[in-house]
Amino acid sequence: MLQSLNHLTLAVSDLQKSVTFWHELLGLTLHARWNTGAYLTCGDLWVCLSYDEARQYVPPQESDYTHYAFTVAEEDFEPLSQRLEQAGVTIWKQNKSEGASFYFLDPDGHKLELHVGSLAARLAACREKPYAGMVFTSDEA
């Protein structure tokens with residue numbers, strides 16, 4: 001039985017640039033680095049940055065909706081969003097869903113999101129205004 005997401009490994013084209021972005025700009029804790037990689041954490045999530053010479057930047061309009069969303073406290077959302085904008089990140093989407101969200105790219109074009117909210121809050125909003133064809137399968141969350 002699956003218990004949780006163990007780790008996320010992201011292929012990067014410039015390890016130093018990525019470590020600076022993920023550690024210094026986003027604030028993940030840096031635990032170790034080596035010639036071709038680094039281990040960081042965000043809460044209980046372990047993130048591995050792995051240098052890969054085959055990694056190529058993919059413009060957001062040429063890729064799908066797959067993205068990685070990180071929980072942010074409500075009071076930290078605006079300051080962090082502004083810091084990212086001031087750092088010149090590329091914004092790939094405007095928020096149109098429940099809860100505050102800021103959608104941006106990392107240096108390699110991985111789609112990321114800052115999000116204020118929880119699954120429980122999202123489901124409550126969906127119960128008020130369900131998506132087309134939405135069926136609820138449990139009362140949990």
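Using N, Cα and C of the backbone, Cβ positions are placed for all residues, glycine too.
Swiss-Prot annotations:
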type	residues	note
BINDING	His7, His67, Glu113	Mn(2+) binding site
DOMAIN	4-117	domain 'VOC'
MUTAGEN	His7 to Gln	Decrease in fosfomycin resistance
MUTAGEN	His7 to Ala	Strong decrease in fosfomycin resistance
MUTAGEN	His67 to Ala	Loss of fosfomycin resistance
MUTAGEN	His67 to Gln	Decrease in fosfomycin resistance
MUTAGEN	Glu113 to Ala	Strong decrease in fosfomycin resistance
MUTAGEN	Glu113 to Gln	Decrease in fosfomycin resistance
Cα separation, His7 (mutagenesis position) to Glu113 (mutagenesis position) (Å, whole number):
17
If I take the alpha carbons of His67 (mutagenesis position) and His7 (mutagenesis position), what is the distance between them in whole Å?
15
Counting Cβ neighbours within 10 Å across all chains shown, tell me which of the mutagenesis positions His7, His67 comes out on top.
His67
Around Glu113 (mutagenesis position), how many other CB atoms lie within 10 A of its CB?
17
Within the domain 'VOC' (4-117), count helix residues (DSSP H, G, I), strand residues (E, B) and coil residues, in that order.
27 helix, 42 strand, 45 coil
